[in-house]
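Down below is the structure, laid out as structure tokens.
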Amino acid sequence: MALNLEKKQEIIKAFATKENDTGSCEVQVALLNERIKLLTEHLKANPKDHSSRLGLLKLVAQRRNLLKYIKRTNHARYVVLIEKLGIKDR
């Protein structure tokens with residue numbers, strides 16, 4: 001259920017703004033987005049797993065806050081990021 005190392009490195013490489021960039025907002029949002037996708041699939045198969053549902057809600061809130069920060073500071077980066085991730089603009 002968790003992201004493996006290869007998948008994480010692939011996401012970091014795709015969304016990094018410079019070399020060795022693992023903590024920028026874009027990378028964090030991309031990693032959260034992948035974890036949210038995995039948890040969503042898990043919850044479809046296990047609808048009574050309420051602790052995972054709470055974890056999913058926390059991840060979604062964290063992603064929302066990071067996206068809000070990116071939108072506030074650099075709108076152009078925000079637009080590119082949501083297009084790459086396939087997230088709807090709110």
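Here the Cβ of each residue, glycine as well, is placed from N, Cα and C on the backbone.
Sequence-distant neighbours of Glu19 (variant position) (same chain, six or more apart, CB under 8 Å from its CB) are absent. Listed in Swiss-Prot is the natural variant Glu19 to Gln, annotated as follows: In strain: ATCC 43504.
Of all Cβ atoms in the shown protein chains, 10 besides its own fall within 10 Å of the Cβ of Lys37 (variant position). A natural variant is reported in Swiss-Prot for this position, Lys37 to Arg, and the note states: In strain: ATCC 43504.
In Swiss-Prot, a natural variant is listed as Asn74 to Asp, annotated with the note In strain: ATCC 43504. The Cβ of Asn74 (variant position) lies under 8 Å from the Cβ of no residue that sits 6+ residues away along the same chain.
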Quiz item: Where does Glu19 (variant position) sit in the DSSP three-state scheme?
Solution: coil
